[in-house]
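Peer 1: Please find one structure pasted underneath; my questions will follow.
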Amino acid sequence: MSAAPGLLRQELSCPLCLQLFDAPVTAECGHSFCRACLIRVAGEPAADGTVACPCCQAPTRPQALSTNLQLSRLVEGLAQVPQGHCEEHLDPLSIYCEQDRTLVCGVCASLGSHRGHRLLPAAEAQARLKTQLPQQKMQLQEACMRKEKTVAVLEHQLVEVEETVRQFRGAVGEQLGKMRMFLAALESSLDREAERVRGDAGVALRRELSSLNSYLEQLRQMEKVLEEVADKPQTEFLMKFCLVTSRLQKILSESPPPARLDIQLPVISDDFKFQVWKKMFRALMPALEELTFDPSSAHPSLVVSSSGRRVECSDQKAPPAGEDTRQFDKAVAVVAQQLLSQGEHYWEVEVGDKPRWALGVMAADASRRGRLHAVPSQGLWLLGLRDGKILEAHVEAKEPRALRTPERPPARIGLYLSFADGVLAFYDASNPDVLTPIFSFHERLPGPVYPIFDVCWHDKGKNAQPLLLVGPEQEQA
């Protein structure tokens, strides 16, 4: 105590309330507090019952801490010293030590441990330190503002996490629900098919069984007749033998052929599981978009049907395009009336045996005038067919990327767009049960887009086939 008598009160004061300890407790990290102060400042405990130490943030359990009896006895002894007096010399604390930043008495200042330190009368020190209060208050306010911003950010992130988890669970539940529905429907369909096969096979087998039993009965009857003839006298034997053998040969020649049953059920193998997966993949696609062509955007050579789901290039000379910037004036193309801006979308286009076409999406603010530079940086994401056999992806390059040439060009194209995932995928949708991947763009779209359909020039009748938008009731060409 004699080494630093003025510091004893500070050491026995709670860092939270700045008063002498009241029922002091010492956390696992070594810091001590009034029990009530620790519970008040720490707030609600975590799931494991711990709170963060206000001084070092180490976890501690305030309810499990016992009162520090040594600190309590020291506090009780110090409390007997009059307020504002030296604990060692009991003289008034009238001098401020700048070096140790504490109040001391005259004896400590002149003879004790603070001798030779920078000392000020208490009144002068009070006046000088008061001038520092505004700056310290400002620092405190700035620190509070920074922490409040941090708290706001964390609270916002917490809300975002909750929303993200909610959306994730919803999406998982929705997709797995669709899978369960698909598999249940498939199981029911296969069960009905198995029941049909069993019924058909049962009818055929029972019919065959009845026929064979009837034939077998005839053979047994002939066996009895032969036994009876064997015992007949010579004349009667010879007369009946010829009749019996003739009848027997006729019966033998009428023997029914063996039954041939064609039981056709799927073989449960890895290929079966793969085929089921491919069918389920198609079933999980979003509902088919009911798109229609926008006649106001169509090149003058294009003819859009009244239903808005069929477009073809006319071989008649077309008038020049007008001044409407929504209309294509060079590219023989048209966009859909529907603007897509968020979520998931899936649509299909019947291309048939058309030898040249291009499909995809176009940025809403992309220019439709002049020759189109079909690359993503210009707001166009396209896949097309050239010369009736070469599929091309219009990527960011001087020339389109030629894809693997299919044995048979797709007659129907499926397009899947996900704004959240940044995916535009193209599929061969010719098989009504299976989608076969062709190509995918993987990038976040900069904004809303229109589905675009490049019909291409009719090429003197060689490319006159129309494009059809597939809907709930597909329009026939």
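Residue 1 is the first one shown; counting continues down the chain.
Cβ atoms here come from the backbone N, Cα and C positions, even for glycine.
In Swiss-Prot, a mutagenesis experiment is listed as Cys14 to Ala, annotated with the note Does not affect homooligomerization. Annotated Zn(2+) 1 binding site per Swiss-Prot: Cys14, Cys17, Cys34, Cys37, in sequence order, evidence recorded as a large-scale study or a structure entry. Quoted from Swiss-Prot, the note on mutagenesis experiment Cys17 to Ala is: Does not affect homooligomerization. Under its mutagenesis entries, Swiss-Prot includes Cys29 to Ala with the note: Does not affect homooligomerization. Experimental mutagenesis at this site is recorded by Swiss-Prot as Gln57 to Arg, annotated: Enhances ubiquitination activity. Enhances ubiquitination activity; when associated with E-207. Abolishes ubiquitination activity; when associated with R-74. Looking at Swiss-Prot, you'll find the mutagenesis Leu74 to Arg noted as follows: Abolishes ubiquitination activity; when associated with R-57. As annotated by Swiss-Prot, Zn(2+) 3 binding site applies to Cys86, His89, Cys105, Cys108, with the evidence given as a large-scale study or a structure entry. Taken from Swiss-Prot, the feature Zn(2+) 4 binding site applies to Cys97, Asp100, His114, His117. For the mutagenesis result Gly106 to Arg, the note given in Swiss-Prot is Impairs binding to phosphatidylserine liposomes. For Ser110 to Arg, Swiss-Prot lists a mutagenesis experiment annotated as follows: Impairs binding to phosphatidylserine liposomes. Under the heading of mutagenesis, Swiss-Prot lists Arg207 to Glu and annotates it as follows: Enhances ubiquitination activity; when associated with E-57. For the mutagenesis of Cys242 to Ala, Swiss-Prot gives this note: Dominant-negative mutant that abolishes homooligomerization and function in membrane repair. The structure shown keeps the original residue. The feature domain 'B30.2/SPRY' is assigned by Swiss-Prot to 271-475.
Thinking about packing and proximity, how do these listed features fit into the structure?
Peer 2: All protein chains considered, the CB of Cys14 (mutagenesis position) has 19 other CB atoms within 10 Å. DSSP gives Cys14 (mutagenesis position) a coil state; it is part of no helix or strand.
Note on Cys17 (mutagenesis position): other Cβ atoms within 10 Å of its Cβ, all shown chains, come to 15.
Around Cys29 (mutagenesis position), the C-beta neighbours below 8 angstroms that are at least 6 residues distant in the chain are Cys53, Cys55, Cys56, Ala58, Thr60.
Taking all protein chains in view, 10 other C-beta atoms sit within 10 angstroms of the C-beta of Gln57 (mutagenesis position).
Within 10 Å of the C-beta atom of Leu74 (mutagenesis position) sit 17 other C-beta atoms, taking all shown protein chains into account.
In the three-state DSSP scheme, Cys108 (Zn(2+) 3 binding site) falls into the helix class.
The DSSP secondary structure for His114 (Zn(2+) 4 binding site) is coil.
Around the Cβ of Gly106 (mutagenesis position), the same chain contributes Asp91, Ser94, Ile95, each under 8 angstroms and 6 or more positions distant in sequence.
A sphere of 10 angstroms centred on the C-beta of Ser110 (mutagenesis position) encloses 13 other C-beta atoms.
Secondary structure at Arg207 (mutagenesis position), taken from DSSP and collapsed to helix, strand or coil, is helix.
Around Cys242 (mutagenesis position), taking its Cβ as the centre, 10 other Cβ atoms fall within 10 Å, counting all chains.
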Peer 1: If you draw a 10 Å sphere around the Cβ of Cys34 (Zn(2+) 1 binding site), how many other Cβ atoms fall inside it, taking every protein chain shown into account?
Peer 2: 21
Peer 1: Identify all same-chain residues not among Cys14, Cys17, Cys34, Cys37 whose C-beta atom falls within 8 angstroms of the centroid of the Zn(2+) 1 site's C-beta atoms; report them in sequence order.
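Peer 2: For the Zn(2+) 1 site the neighbour list reads Pro15, Leu16, Leu18, Gln19, Phe21, Asp22, Phe33, Ala36, Leu38.
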Peer 1: Quick check on the recorded positions His89, His114, His117, Arg207: which one has the highest count of other Cβ atoms within 10 Å of its Cβ?
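Peer 2: Result of the Cβ crowding comparison: His114.
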Peer 1: Between the binding-site residues His89, Asp100, Cys105, His117, which lies closest to Cys34 (Zn(2+) 1 binding site), Cα to Cα?
Peer 2: Asp100
Peer 1: Output the one of Cys37, Cys86, Asp100, Cys105, Cys108 that, of all these binding-site residues, has the highest number of other Cβ atoms within 10 Å of its Cβ.
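Peer 2: Selected residue: Cys108.
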Peer 1: Please report the number of other Cβ atoms within 10 Å of the Cβ of Cys97 (Zn(2+) 4 binding site).
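Peer 2: Other Cβ atoms found within 10 Å: 21.
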Peer 1: If I take the Cα of Cys242 (mutagenesis position) as reference, which of the binding-site residues Cys86, Cys97, Asp100, Cys105, Cys108 has the closest Cα?
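Peer 2: With Cα distances computed to Cys242 (mutagenesis position), the winner among Cys86, Cys97, Asp100, Cys105, Cys108 is Asp100.
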Peer 1: Return the member of Cys17, Leu74, Arg207 nearest to Ser110 (mutagenesis position) in space, with distance defined Cα to Cα and candidates limited to these mutagenesis positions.
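Peer 2: Among Cys17, Leu74, Arg207, Leu74.
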